[in-house]
Amino acid sequence: MLAMEKEFDSKLVLQGNSSNGANVSRSKSFSFKAPQENFTSHDFEFGKIYGVGSYSKVVRAKKKETGTVYALKIMDKKFITKENKTAYVKLERIVLDQLEHPGIIKLYFTFQDTSSLYMALESCEGGELFDQITRKGRLSEDEARFYTAEVVDALEYIHSMGLIHRDIKPENLLLTSDGHIKIADFGSVKPMQDSQITVLPNAASDDKACTFVGTAAYVPPEVLNSSPATFGNDLWALGCTLYQMLSGTSPFKDASEWLIFQRIIARDIKFPNHFSEAARDLIDRLLDTEPSRRPGAGSEGYVALKRHPFFNGVDWKNLRSQTPPKLAPDPASQTASPERDDTHGSPWNLTHIGDSLATQNEGHSAPPTSSESSGSITRLASIDSFDSRWQQFLEPGESVLMISAVKKLQKITSKKVQLILTNKPKLIYVDPSKLVVKGNIIWSDNSNDLNVVVTSPSHFKICTPKKVLSFEDAKQRASVWKKAIETLQNR
């Protein structure tokens, strides 16, 4: 794995196949626009976490020498190797380097150390579209039209390059500080046979275009039926995303992935009464079970999609110069000082990155003491009353920081459990009727051991190197769980 970035040399050789299946060798070389630099983590000051994935984190990072702020994607080499994700990482890097469009996130440079790979991406200070939907409850039709038009404009370019994104959703639609959309996260991208993107022979997302990737709520029925991927996959996800903008929730939301898939296959979709006729019609067409009938995928291509009545009044030639909708601020930022630099806030345990990154931050902000951290977690955490029944599951000296009745979701079923976060640190889930421990998660000082991903206000996933556990909190406190666990990690 140490040689991974070395393969991203300034010159690449591509072995290609002809469309008729005969093996034809062809050479193609190009220079990377985003170079591999000799930077180290010590060259940056780290701030808040933008997002967490199964093998990566994206964090706000300021380059000390220039003051430039990036969204630094930090990928765990060990996990990438173990989970056979090398090809995905290479392909994302190669694709981002070659895409040039105002609606697509930019890659500036890469570097690596002994434990991690780094991609310095454009920092979108407006956050995720998902956050705007959550803060506003739902978007107005004018807001949804503006954002959808910008996504359509970027998708048209992506598809013209012979690429399928395969993970279009509100979380992957980022907003600039002035409110324009940028499509991000090309970790699931699929080059088509006639793609204009140059790739390495060993940098392909998968050999079979029907391989399941993406996010359950946005997956089209043809993928569930193992049909090859097409541009129509992204258009289905666009329809789901537009529905979510206008309603506040995804169209096929259910208690488990299995139930979501059943609703997708059955096309079990209900339109709220407040949807306009034009919005309802566009979503209905984008969610056609036949991929080739979706607007944008047929013989007329994106011309048919852009002329749909929902987009009446959209100036397609000047999208990026139009005034975007006003962004709803992060409620947490309302209590912060306006002069506060995020780079010095939101302390993040970075001891797993580089050789001794924690040392470099000592001069910037002292980490909170154990008592301070425990106190802040306790204020966040004890959201359900604690009774003596749960004491039997604790070790001597161990205390409960957060506890709640939740559902543990599996593919087909869900089970009620009592989820307990302790100061060990440890997570325990208990069968509340039998008072039997069903499992526990203990993690070390390495924050890569455990990541929390919020998928909706009530749903969250706890990811470890060995497994991913999905939970539903009926009181919609998924973000509270995430904050409590991450605060404990950063103690």
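Including glycine, each Cβ sits where the backbone N, Cα and C put it.
Annotated domain 'Protein kinase' per Swiss-Prot: 44-311, in sequence order.
Long-range Cβ contacts of S56 (ATP binding site) within its own chain (separation 6+, distance under 8 Å): K73, I74, M75, D76. In the three-state DSSP scheme, S56 (ATP binding site) falls into the strand class. Taken from Swiss-Prot, the feature ATP binding site applies to S54, Y55, S56, K73, E122, S123, C124, E128, E171, D185, supported by similarity to another entry.
All protein chains shown were included, and the count of other CB atoms within 10 Å of the CB of D167 (mutagenesis position) stands at 22. According to Swiss-Prot, the experimentally introduced change D167 to A is described as follows: Abolishes autophosphorylation.
For D167, the entry in Swiss-Prot reads active site, proton acceptor, with the evidence type sequence analysis.
For the mutagenesis of T176 to A, Swiss-Prot gives this note: Strongly reduces autophosphorylation. The structure shown keeps the original residue. Secondary structure at T176 (mutagenesis position), as computed by DSSP, is coil.
For S177 (mutagenesis position), the same-chain residues lying six or more positions away in sequence with a CB closer than 8 A to its CB are C124, E125, G126. S177 to A appears in Swiss-Prot as a published mutagenesis result, with the remark: Reduces autophosphorylation.
In Swiss-Prot, a published mutagenesis experiment is listed as T211 to A, annotated Strongly reduces autophosphorylation.
Every protein chain shown contributes to the tally, and the Cβ of S276 (mutagenesis position) ends up with 13 other Cβ atoms within 10 Å. For the recorded site, S276 (mutagenesis position), the DSSP three-state label reads coil. Among the sequence features in Swiss-Prot, the mutagenesis site S276 to A is noted as follows: Abolishes autophosphorylation.
Among the sequence features in Swiss-Prot, the mutagenesis site S382 to A is noted as follows: Slightly reduces autophosphorylation.
Marked as domain 'PH' by Swiss-Prot: 386-491.
Taking Cα separation as the measure, T176 (mutagenesis position) is nearest to E122 of the recorded positions E122, D167, S276. Secondary structure at E122 (ATP binding site), taken from DSSP and collapsed to helix, strand or coil, is strand. The Cβ neighbour count for C124 (ATP binding site), using a 10 Å radius and every protein chain shown, is 19.
Across the domain 'PH' (386-491), the prediction's mean pLDDT works out to 82.
Annotation for E171 (ATP binding site): spatial neighbours G51, E128, L129, F130, T215, criterion Cβ-Cβ under 8 Å with sequence separation of six or more.
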